[in-house]
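Let me begin by handing over the structure; questions about it come next.
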Amino acid sequence: MGRVTAPEPLSAFHQVAEFVSGEAVLDDWLKQKGLKNQALGAARTFVVCKKDTKQVAGFYSLATGSVNHTEATGNLRRNMPDPIPVIILARLAVDLSFHGKGLGADLLHDAVLRCYRVAENIGVRAIMVHALTEEAKNFYIHHGFKSSQTQQRTLFLRLPQ
């Protein structure tokens, strides 16, 4: 990741006030709810910071969830209960100053590896994401996610069994 720190759990020491990704809903969530959700255990948020600072350059957030068979792709439904257990990639955003530099892909890669490690210890079938925009949807498709049967911007990446 070079110009940023390794991913680490969000804490009160991280500076989020100046984070601007271009998606206000993601920026506001990080600034207003990120730490609260972390403390409550509702989601786990991981951040990367600009090198030698605590200023957040990007983040992603993971939570547990489930998806009904009707929304899942065919290969996820096979031999699975209804609903199917998943890990939700609830948010992923990169500060505008790092757009176009591969940081989003690096964060996604870290999130997927983290989810793989979780799947070795608990029963989850896939990573699920709700893309905010068509651009975000195309980003996830480019990285191997498959679209839902029924929800246009819901995508899945199957985890190994």
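Easy rule for this one: first residue shown is 1, then count along the chain.
The backbone N, Cα and C atoms fix where each Cβ goes, glycine too.
Just lifted these from Swiss-Prot, have a look:
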- VAL25 to Glu: Mild attenuation of toxicity in E.coli (MUTAGEN)
- LEU26 to Glu: Protein is not toxic in E.coli (MUTAGEN)
- TRP29, LYS33, LYS36, ASN37, ASN75, ARG77, ARG78, ASN79, MET80, PRO81, ARG91: tRNA binding site (BINDING)
- ASN37 to Ala: Mild attenuation of toxicity in E.coli (MUTAGEN)
- ARG78 to Ala: Significant attenuation of toxicity in E.coli (MUTAGEN)
- ASN79 to Ala: Attenuated toxicity in E.coli (MUTAGEN)
- LEU92, VAL94, HIS99, GLY100, GLY102, GLY104, ALA105, LEU132, GLU135, HIS142: acetyl-CoA binding site (BINDING)
- LEU132 to Glu: Attenuated toxicity in E.coli (MUTAGEN)
- TYR140 to Phe: Protein is not toxic in E.coli, probably catalytically inactive (MUTAGEN)
- TYR140: active site (ACT_SITE)
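Give me the structural setting of these features: burial, nearby parts and distances.
Packing around VAL25 (mutagenesis position) is summarised by its Cβ count: 10 other Cβ atoms lie within 10 angstroms of its Cβ, all protein chains included.
DSSP assigns LEU26 (mutagenesis position) to a helix.
DSSP gives LYS36 (tRNA binding site) a helix state.
Around ASN37 (mutagenesis position), the same-chain residues at least 6 positions away in sequence with a Cβ under 8 Å from its Cβ are ALA43, THR45, SER61.
The number of other CB atoms found within 10 A of the CB of ARG78 (mutagenesis position), across every protein chain shown, is 10.
Remark: ASN79 (mutagenesis position) has no non-local neighbours by Cβ distance under 8 Å and separation of at least 6 in sequence.
Within the same chain, residues at least 6 positions away in sequence whose Cβ sits under 8 Å from that of LEU132 (mutagenesis position) are GLU23, VAL25, LEU26, ARG153.
DSSP assigns LEU132 (mutagenesis position) to coil, not to a helix or a strand.
Listed in sequence order, the residues of the same chain lying 6 or more apart from TYR140 (mutagenesis position) and placing their CB within less than 8 Å of its CB are LEU108, VAL129, ALA131, LEU155, LEU157.
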Which value in Å gives the longest Cα to Cα span across the tRNA site residues TRP29, LYS33, LYS36, ASN37, ASN75, ARG77, ARG78, ASN79, MET80, PRO81, ARG91 as recorded?
37
In Å, rounded, how far does the Cα of LEU92 (acetyl-CoA binding site) sit from the Cα of ASN75 (tRNA binding site)?
25
Same chain only, sequence gap of 6 or more: which residues have a CB within under 8 Å of the CB of ALA105 (acetyl-CoA binding site)?
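Within the chain, ALA105 (acetyl-CoA binding site) has Cβ neighbours under 8 Å at HIS143.
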